[in-house]
Amino acid sequence: MEFPFDVDALFPERITVLDQHLRPPARRPGTTTPARVDLQQQIMTIIDELGKASAKAQNLSAPITSASRMQSNRHVVYILKDSSARPAGKGAIIGFIKVGYKKLFVLDDREAHNEVEPLCILDFYIHESVQRHGHGRELFQYMLQKERVEPHQLAIDRPSQKLLKFLNKHYNLETTVPQVNNFVIFEGFFAHQHRPPAPSLRATRHSRAAAVDPTPAAPARKLPPKRAEGDIKPYSSSDREFLKVAVEPPWPLNRAPRRATPPAHPPPRSSSLGNSPERGPLRPFVPEQELLRSLRLCPPHPTARLLLAADPGGSPAQRRRTRGTPPGLVAQSCCYSRHGGVNSSSPNTGNQDSKQGEQETKNRSASEEQALSQDGSGEKPMHTAPPQAPAPPAQSWTVGGDILNARFIRNLQERRSTRPW
């Protein structure tokens, strides 16, 4: 490959090694600084043209080797020139090979993943006019000696069929290890330990300081033992104790504030797994008898007394209080009941109280008649007012008082004979 400038003046050696800085070789005596800047521009032109020729030979859509990529990556290029051919005394370029270290994940013979950082063949090109003349072997062998590696320790990026035949012919590399990426490795790749890339100057300083400093390293921190997977449960009973919320009982049992106390023993797994982690097991409700007893103990409101005096059998409180009474007493408490005479069929205490009430009423009426006969001359008047019952005693809201028994209901029925229908 020919160029319009002098290649021999640019590359004094047959094989020239260039890194990412693209600096020209040692300056010849008598060269000036502007001339050196022009030499670097010429090197960039050579690399760009070699990359285009390689992409065309491999049928690639874009070149993979260029001066800009060389400056942004830590790759090395080996350039081979033809010193014998001197067209117009300027020399020519035969080919090049680009290598670099890359971190790869490759599979071994047992299909196990391995993280390695081998030296990779990234691009290799020899001009078509000088192929099969030993130039490729010469360039490849020089690179192996310079990098101090063996052919089977290399990883090749997207090799062409010509390159695979070249390696099989000169280095007996035929059996490959299948990979999931675009790199190809050969049998024996894992037989030797790969040489890591050249350490930087900063890493070398740190390594030297560590070798000189006799301070012992800090002991490694011990990690807690890992729990066995068999002990792990999705929702364990012990982990959910703090999530349980006490269920508030119904009114009126929720007057006194209650604090939710955690249970002494966690519930069994059968009962705990049936509930949500945010809700605990529901508490049983209070029986109806206890609820009615608590209602009787509650002091009434003053307006309830007036309502009871106006409508003794129709107030909701009276209906709640007589819910547990026998049917006979319930019928007697209603104004429209037809069971007014039922007072001796039931042997309970309600019927006994009703009998005592009737007897006291008769005694009161007899005493009033005697008092009227003693007043005046002793003759009965023609028109006398009907005897009025004395004012009932003051109603007392006490447990077991007259207001809750059948006698009080009977007295109310005698004073009020009006029927709702």
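Cβ atoms here come from the backbone N, Cα and C positions, even for glycine.
Keep in mind the model shows the original residues, not the substituted ones.
DSSP classifies His133 (acetyl-CoA binding site) as coil under the three-state reduction. Note: His133 (acetyl-CoA binding site) has no non-local neighbours, i.e. no same-chain residues 6+ apart with C-beta under 8 A of its own C-beta. Marked as acetyl-CoA binding site by Swiss-Prot on the basis of experimental evidence: 124-137, 160-169.
Residues or ranges marked as domain 'N-acetyltransferase' by Swiss-Prot on the basis of sequence analysis: 1-190.
Taken residue by residue with DSSP, Ile64 (mutagenesis position) is part of neither helix nor strand, so it is coil. Long-range neighbours of Ile64 (mutagenesis position) (same chain, six or more residues apart, CB within less than 8 Å of its CB): Gly51, Ser54, Ala55, Leu122, Asp123. One mutagenesis experiment catalogued in Swiss-Prot, Ile64 to Ala, is accompanied by this note: Strong reduction in acetyltransferase activity.
As a published mutagenesis entry, Lys102 to Ala appears in Swiss-Prot alongside the note: Strong reduction in acetyltransferase activity. DSSP gives Lys102 (mutagenesis position) a coil state; it is part of no helix or strand. Over all protein chains present, the Cβ of Lys102 (mutagenesis position) has 17 other Cβ atoms lying within 10 Å.
Swiss-Prot gives this note for the published mutagenesis Asp109 to Ala: Slight increase in activity. Neighbour list (Asp109 (mutagenesis position), Cβ cut-off 8 Å, at least 6 residues apart, same chain): Val177, Phe190. In the three-state DSSP reading, Asp109 (mutagenesis position) counts as coil.
For the mutagenesis result Glu111 to Ala, the note given in Swiss-Prot is 2-fold increase in activity.
A mutagenesis experiment is reported in Swiss-Prot for this position, Asp157 to Glu or Asn, and the note states: Strong reduction in microtubule acetylation. According to DSSP, Asp157 (mutagenesis position) sits within a strand segment. Note on Asp157 (mutagenesis position): other Cβ atoms within 10 Å of its Cβ, all shown chains, come to 18.
Counting every protein chain shown, 15 other Cβ atoms lie within 10 Å of the Cβ of Arg158 (mutagenesis position). Swiss-Prot documents Arg158 to Ala as a published mutagenesis change and attaches the note 20% of wild-type acetyltransferase activity.
For Asn182 (mutagenesis position), the same-chain residues that are 6 or more apart in sequence and have a Cβ closer than 8 Å to its Cβ are Asp157, Arg158. What Swiss-Prot notes for the published mutagenesis of Asn182 to Ala is this: Strong reduction in activity.
Secondary structure from DSSP puts Phe183 (mutagenesis position) in a beta strand. Here the residue is the original one, but Swiss-Prot notes a mutagenesis experiment at this spot, Phe183 to Ala: Strong reduction in activity.
Between the recorded positions Phe124, Phe183, the minimum number of other C-beta atoms within 10 Å of a residue's C-beta occurs at Phe183. Long-range Cβ proximity for Gly136 (acetyl-CoA binding site), meaning a same-chain Cβ under 8 A and a gap of 6 or more residues, is found for Gly95, Phe124, Ile126, Phe166.
Residue density at Gln161 (acetyl-CoA binding site): 7 other Cβ atoms are found within 10 A of its Cβ, drawing on all protein chains shown. On its own chain, His127 (acetyl-CoA binding site) has Met1, Ala53, Ile93, Ile94, Gly95 as residues at least 6 apart in sequence with a Cβ closer than 8 Å to its own Cβ.
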